[in-house]
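Visitor: Below: one structure in C-alpha cells.
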Amino acid sequence: MSPAFDIAPLDATFGAVVTGVKLADLDDAGWLDLQAAWLEYALLVFPDQHLTREQQIAFARRFGPLEFEMAAISNVRPDGSLRVESDNDDMMKILKGNMGWHADSTYMPVQAKGAVFSAEVVPSVGGQTGFADMRAAYDALDEDLKARVETLQARHSLHYSQSKLGHQTKAADGEYSGYGLHDGPVPLRPLVKIHPETGRKSLLIGRHAHAIPGLEPAESERLLQQLIDFACQPPRIYHHDWAPGDAVLWDNRCLLHQATPWDMTQKRIMWHSRIAGDPASETALAH
C-alpha cells in the first residue's frame, strides 16, 4: 500500500520533500510510512507545517526519547532584541560554530539519533541549512582510502571545534551548557559507522572530529579535512532555503549539516528538537 502522502526525492543522493501530510495530525499508520521514508532518504522536508512548540515536541517524541525538547537557534534574544556579531556571546559563538559541517552530539557519550528543526522567522537572503550524505560519501571513496578509514577512529570534542574558531569554552558557559557541552573524557568514535537500522556504512566525520589515534596531529587534521572536502560536494549535499512554517527531520547517524551566513541585522528564529541516540548503537567506543 502506498503512503497517504506524496514524496518527491531531491536532486541529490538523499532527501525528499513530503507533502500532503500534517505532522500534527499524523496517525500511527502514517507515522510508520514516514519512518520508513526517513530511513530511506535520511532527510525529509515538510513545507508549510507551522508547528506549535508542543506539536513539534510530540512529533519528535515519536522517534524516541529526546536529548532535549526544544532549543531556540536564533540571533534574537528572549527580550526581542537582536544579537549583533560583535557581541560574540555564547549563542553567537554557537551560531558561528554551526556553520562548519558537523553531526550533533558526537562529542557526548551518546550521539544523537536525529532532529526535528523548524523555521519561525527567516531572513530575506541566506540562512540556509545544508545537509551532506555520509552514506554516499563512503560509497564513493576509492578502495584504498575506504580500507584505510575502516580501521581508524577519531576523538570528538565541542571544546576542540569551538577553539578552532578562537572561542574558549568553559564548563560554566551559560548557553553552551544547555547545548550539550561535555566536560568528561573525550569520546572516541570510528570514522566508519554502521547504521543500526539500515546496515549501511557511512563516514562519521565533521568539525568536532580530531586526534586520530596512531597519526601525527598534522596528518590527522589533513585526513579529516580531506574527507570533509570530498564528502561535502554535489551530488551529496543539499541546502534548504527556509520559509516560515517549514520543518525538517534528519537522521543524525548518517548526515552532516551546517548553517550558512545571513545578514544578522535580520531576524532568524529556528526551533530544534533533538532525538536521543540509542545507547546500544550510539555510545562512543571510549568516553
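Any Cβ shown, glycine's included, is placed from N, Cα and C.
According to Swiss-Prot:
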- H102, D104, H257: Fe cation binding site (BINDING)
- T129, W242, R268: 2-oxoglutarate binding site (BINDING)
- E69 to A: The dioxygenase activity with S-2,4-MCPP and (RS)-2,4-MCPP is 30% and 20% of the wild-type, respectively. Slight increase of the affinity binding for S-2,4-MCPP and (RS)-2,4-MCPP (MUTAGEN)
- G97 to N: Loss of the dioxygenase activity; when associated with G-98 (MUTAGEN)
- G97 to I: The dioxygenase activity with S-2,4-MCPP and (RS)-2,4-MCPP is strongly reduced and there is a 18-fold decrease of the affinity binding for S-2,4-MCPP; when associated with G-98 (MUTAGEN)
- N98 to G: The dioxygenase activity with S-2,4-MCPP and (RS)-2,4-MCPP is strongly reduced; when associated with I-97. Loss of the dioxygenase activity; when associated with N-97 (MUTAGEN)
- Q162 to F: The dioxygenase activity with S-2,4-MCPP and (RS)-2,4-MCPP is strongly reduced (MUTAGEN)
- R207 to V: The dioxygenase activity with S-2,4-MCPP and (RS)-2,4-MCPP is strongly reduced (MUTAGEN)
- R207 to A: The dioxygenase activity with S-2,4-MCPP and (RS)-2,4-MCPP is 17 and 8% of the wild-type, respectively. 15 and 10-fold decrease of the affinity binding for S-2,4-MCPP and (RS)-2,4-MCPP, respectively (MUTAGEN)
- H208 to A: The dioxygenase activity with S-2,4-MCPP and (RS)-2,4-MCPP is strongly reduced. 18-fold decrease of the affinity binding for R-2,4-MCPP (MUTAGEN)
Visitor: Just to be sure I understand: of E69, G97, H102, D104, Q162, R207, which recorded positions have a C-alpha no more than 10 angstroms from the C-alpha of T129 (2-oxoglutarate binding site)?
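Guide: Hits: none.
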Visitor: Mind computing the max CA-CA distance among T129, W242, R268, which the record assigns to 2-oxoglutarate binding, rounded to whole Å?
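Guide: Taking every pair of listed residues, the largest Cα separation comes to 12 Å.
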Visitor: Taking the Cα atoms as reference points, how far is R268 (2-oxoglutarate binding site) from Q162 (mutagenesis position) in Å?
Guide: 22
Visitor: Starting from the Cα of D104 (Fe cation binding site), work out which of the recorded positions (E69, G97, Q162, H208, W242) are within 10 Å.
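Guide: Those close enough are H208.
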Visitor: Counting other Cβ atoms within 10 Å, pick out the least crowded of the mutagenesis positions E69, G97, N98, R207, H208.
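Guide: Among the mutagenesis positions E69, G97, N98, R207, H208, the lowest count of other Cβ atoms within 10 Å belongs to E69.
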Visitor: Quick one: which residues besides T129, W242, R268 have a Cβ within 8 Å of the 2-oxoglutarate site's Cβ centroid, in sequence order?
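Guide: Near the 2-oxoglutarate site, beyond T129, W242, R268, sit A119, V122, P123, G127, Q128, H240, A259, W262, M270.
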Visitor: What number of additional C-beta atoms lies within 10 angstroms of the C-beta atom of Q162 (mutagenesis position)?
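Guide: Step by step: centre on the Cβ of Q162 (mutagenesis position), count other Cβ atoms within 10 Å, giving 22.
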Visitor: CB neighbours of R268 (2-oxoglutarate binding site) within 10 A?
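Guide: Looking across every protein chain shown, the total is 22.
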Visitor: Going by C-alpha distance, which of the mutagenesis positions G97, N98, Q162, R207, H208 is nearest to H257 (Fe cation binding site)?
Guide: N98
Visitor: Give the three-state DSSP assignment (helix, strand or coil) for T129 (2-oxoglutarate binding site).
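Guide: It is in a strand.
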Visitor: Determine which residues of this chain, when H102, D104, H257 are set aside, have a Cβ within 8 Å of the centroid of the Fe cation site's Cβ atoms, and list them as they appear in the sequence.
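Guide: Near the Fe cation site, the remaining chain residues are N98, W101, A103, G206, N252, L255, L256, Q258.
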